Amino acid sequence: MAAAVVEEAAAGDVQRLLVQFQDEGGQLLGSPFDVPVDITPDKLQLVCNALLAQEEPLPLAFYVHDAEIVSSLGKTLESQSVETEKIVDIIYQPQAVFRVRAVTRCTSSLEGHSEAVISVAFSPTGKYLASGSGDTTVRFWDLSTETPHFTCKGHRHWVLSISWSPDGKKLASGCKNGQVLLWDPSTGLQVGRTLTGHSKWITGLSWEPLHMNPECRYVASSSKDGSVRVWDTTAGRCERILTGHTQSVTCLRWGGDGLLYSASQDRTIKVWRAHDGVLCRTLQGHGHWVNTMALSTDYALRTGAFEPAEATVNAQDLQGSLKELKERASSRYNLVRGQGPERLVSGSDDFTLFLWSPAEDKKPLARMTGHQALINQVLFSPDSRIVASASFDKSIKLWDGRTGKYLASLRGHVAAVYQIAWSADSRLLVSGSSDSTLKVWDVKAQKLATDLPGHADEVYAVDWSPDGQRVASGGKDKCLRIWRR
């Protein structure tokens, strides 16, 4: 088949050259072969799929030196001024087999919170939506009817952070007076006792990954008091306290290989062994507070056993035994993780980002500069190939998720960009800003897809449901908005 495609293209007297396919990790596919210089991505797709010999042909994108082959190989080679006397390496990348469409309209404006909405989060399958607010409540919203479902009262101060367990059965919330509460989304009732111990407010929450423990028993919290605590949610007690940071811990990630990562205003990131709390290494390099960080595997960890490609119109709870869920979560994690360990990206008040391989090395892989103001949030795309960073400089920047190389700036907001969220297929990005708008960006085209005005004031929180159906946003106007295509 591959030979037939190449033969067919050989008719006519066109300049030809030798090319070699390889995957992102540098693994060669087949031997070098000869193609016409004007070969198109469609033809490359046929050849590459024939070599891969998959049952179902995969949608693929092709690159030469980071530049995508869009119209023909020749045009890309010209733009990159590549030596064509040598073998040209073409990198192939499988693309998501499903496609998320950009949201275009607000379908509901949900009132209920009496103060600003500080956080919004969809559950791992997209079945439930939760929000945390300055009015001290957590609210669950019914997505089939887009109406308020439960109002959860228990906190006595602003709810600053919320996080879903990866099985979607519990939501943890942390507040300004240092307490962590757990909620059942199907009843709106508190689960177990209030987890107390932190002396200052909660800055982040992160659950043990589903593939490590399908019971979703442990959750970690970070606080302005400089510590990280790991809680046993079944027993309702603190399992261990990780101390070592000298200032506020700003964010926290529970990785998929048994490590916990904490970032702090003391300018460091600490890597801990989750099961016994031993400090493995300290990552240094930032010149100011570390505000935000993300893992290359975040999306797989967040969604656990849920596969966005198999989403149905009405989101359901996950079905299957704990063993089956664990296996599904494990295979999804390993697919995104790839051969090397998970990567971490951190963003700081010093306007820079660093890319790390924290399981192996305390030196950064790359220092990423270009933002003109502090960085609010950084996120890897679900397929881990691109890093997006949102900043007070009004821009969102895109970077290569493996090398940290700068790719593009997305401009359009007229004030600080607070939060961003990826669509499950890694093709779109939504951003919420102090300018009161949301914007949806086409990442490949590096341009604005849709502009979503509607909020009356700053937008603090935004999330895109893992099933791709909805975007939720909240902010200073106390309103929760749901956007659909």
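Heads up, the Cβ atoms here are built off N, Cα and C, so glycines get one too.
Original residues only.
Under the heading of mutagenesis, Swiss-Prot lists Ser163 to Pro and annotates it as follows: In l11Jus4; embryos survive through implantation but fail prior to gastrulation. Reduced to three states, the DSSP call for Ser163 (mutagenesis position) is strand. For Ser163 (mutagenesis position), the same-chain residues lying six or more positions away in sequence with a CB closer than 8 A to its CB are Ala121, Leu171, Ala172, Ser173, Leu205, Ser206, Trp207, Val219.
In the three-state DSSP assignment, the secondary structure recorded for Ile396 (mutagenesis position) is strand. In Swiss-Prot, a mutagenesis experiment is listed as Ile396 to Ser, annotated with the note In l11Jus1; embryos survive through implantation but fail prior to gastrulation. Cdkna1 expression is up-regulated while expression of several Wnt pathway members is down-regulated.
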